[in-house]
Structure formats: structure tokens, C-alpha cells
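Reviewing the structure listed below.
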Amino acid sequence: MHKVKLAAITCELPARSYENDDPVFAAVPDLSESWWQFWGVNRRGYFDPRNGENEFSLVVRAAERLLRSSDTAPDSVDMLICSASSPIMTDAGDVLPDLRGRLYPRMANVLSKQLGLSRALPLDSQMECASFLLNLRLAASMIRQGKAEKVLVVCSEYISNLLDFTSRTSTLFADGCAVALLTRGDDDSCDLLASAEHSDATFYEVATGRWRLPENPTGEAKPRLYFSLFSDGQNKMASFVPTNVPIAMRRALEKAGLGSDDIDYFVFHQPAPFLVKAWAEGIGARPEQYQLTMGDTGVMISVSIPYTLMTGLREGKIRPGDRIVMAGAATGWGFAAQVWQLGEVLVC
């Protein structure tokens, strides 16, 4: 069985960042200081389609930069795995220039064509906030079995397209995209050591996308697709999300034959400080072994984990030879964790 290397990673965020006091939130009620402190978001970015920003254009920019920086020829990529939580695709680049909003085709086929990945099998997957981990596992499985040597993993989130800017939850989320390259490892210096996932649909309705009116509608408001957080979602999430991610981490570590003391760094999804800290405490991670990134970026759904990973690599908190755990939760609800032995990872 072949080893797997996380070879390169990059992210692309919107050009403009919105502070908590921005007029875009003028119609949102009850934005108290305690709200901001609890959720820990100070600023977040939204794609601006007027300036050509969307879930497709920015991921093309990021993927082209990664391929160029890693000296990877497009026709050498064997597989492309894409995730986008929004069901609405807004752009298809030069491939389908006249196609605008659509439900399908999804991203992988169109992006593969745009990037010139002439040999790549395109695949779309979905696990919301944990999609990056799912995609890494799928890619690693193909490489480990010898069915692929190079796999491009993409997560792109245009969540602002679904936000209800009369609801407090609109202040939490943000747009962004991430691209990673997985390759066959040449030695034992790097590998995906173990993965663990489980799910529980008991609280499926807590966070969903559904057709409805805005929470505080005007006379001209019409139903449309909005991200929707259950009215008591904060308390419901606190009843099961803090404990389930550590369960996934312990299972992954057990599969790898390791304990938490063997891990150098932890990379968590970034939904809220209280959840990240609960996950860290649940696995025995020290404060210096993980970080919070949602303050400057907002909650970028599936992009939060790769962005936090990239930040740790860029800041030197994660180094070649380190063993790391990546973990998070996904609406629905799913819980995932992975243990990686990292080699040199190109950040571009």
C-alpha cells in the first residue's frame, strides 16, 4: 500500500472584509456585545460578484496558483474532488460562459475543464463543514490503492448567497475557498495514519438550508433559500457537539496506535471559541497546540479547517515531521477526525 503526502495547500478569501459594525448588518436585531463575545467573530469576508468574485472564479485562481507553485502539470492530476455547501452554483467560467445560477452541473466537471485536468476523474462530495476531511480521506484511499498518484482537493463556500441579513446568524458566516494537493509519498516521513467518522441525525433540524421568508421580513419580502439556525440552536449544539468531536479524535488516535500526548498540533473546524476549546479540552490539547482563526475570517464552513491548517503551517506552528490531528463537526450531524504525519507542505 502506498503512503500519502499532503504536498501543497492554498486558500483564497474575498477581497473585502466586513467588521461587526458594518452597515450590512443594520437590519439585524439584538447584536449585543455578549453575542459578539460568545461567537468570537470580529470580521468576515463576502464574495462580491460585481468584482468577479464567486465560488468558481476564486477557486480557479487558487488552483492555478497551487498547480503553478508546485510545478504540477494539469494533465498529471488523476482526480479532482470538490465540495461546495451551497446548492446554488453561480458561475461556470469559460466552460459555460452563458450559464448563471444553477443547481447542476456541480463544480467538479466544470472546474476540471477550466483547469485543463484532461486525465482527472471529477467528483463532487458533501459533508458540509467536514467536507475537507472527507475529501482528504477519499483522495488518500485512491492513492493508497495505487489508483491515483496526484489528487486535487477543493472546498469552496459562497455562503453569503444564502444568508438572511435580518437574522443574527448572518453575522457568523463567511465565504472562501481552499485547494490542496495530495500525492503518493516516497517514504515513511508522511502519511494519513488514521481516520474516524460517525454521525447522529437526532438534531438534524438545528442548522439547515431551507426555503422561507426572512426572519424579519419587509412588505416586499419573498421566500427564498436561506441558511437557517434553529431558534434554540445555540443551546442544542452545546448539548452534543462538544462531546462528539473528541469521540472521533480518540477513535482515530486508537486506530493509529497513538495517544494525544503523541500529537504535536491540533487543527479544528472553527464554529465558535467555546466549541473549539471544548474539543481541545476533551482530547487533552494544550492551548499552545491549537488556534482560533474565526475571529478574522468568520465561519467558512468547509474552508475553516484547511485555512486553519494553512495558517499553522505559515506561522511555523506546524512543522515538517509533526504529527497532527484535524477534526470537526458538520451539520446534519457528522463528526470526523484524522491523524496525519506531515512532511514538507508547500504553502502557496
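Cβ coordinates come from backbone N, Cα and C, glycine included.
Annotation note: CYS129 (mutagenesis position) sits in a helical segment as assigned by DSSP. Here Swiss-Prot notes a mutagenesis experiment, CYS129 to Ala or Ser, with the remark: Loss of activity.
Annotation source Swiss-Prot lists active site, acyl-thioester intermediate at CYS129, citing a curator's inference. Neighbour density for CYS129 (mutagenesis position): within 10 A of its CB lie 28 other CB atoms from the protein chains shown.
According to Swiss-Prot, the mutagenesis experiment HIS269 to Ala carries the following note: Alters binding properties for both 2-ABA and 2-AA. Almost loss of activity. The local packing around HIS269 (mutagenesis position), expressed as other Cβ atoms within 10 Å of its Cβ over all shown chains, amounts to 29.
HIS269 (mutagenesis position) falls within neither a helix nor a strand when secondary structure is assigned with DSSP, and so counts as coil. Here Swiss-Prot flags HIS269 as active site.
According to Swiss-Prot, the mutagenesis experiment VAL299 to Asn carries this note: Has significant activity toward the desamino substrate analog benzoylacetate. When Cβ atoms from all protein chains are considered, those within 10 Å of VAL299 (mutagenesis position) total 25, not counting its own.
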Requested in this report: Work out the three-state DSSP category of VAL299 (mutagenesis position).
Outcome: strand
Query - Integer Å distance between the CA atoms belonging to CYS129 (mutagenesis position) and HIS269 (mutagenesis position) - result: 7
Query raised in the report: From the Cα of CYS129 (mutagenesis position) across to the Cα of VAL299 (mutagenesis position), what is the distance in angstrom?
Result: 9
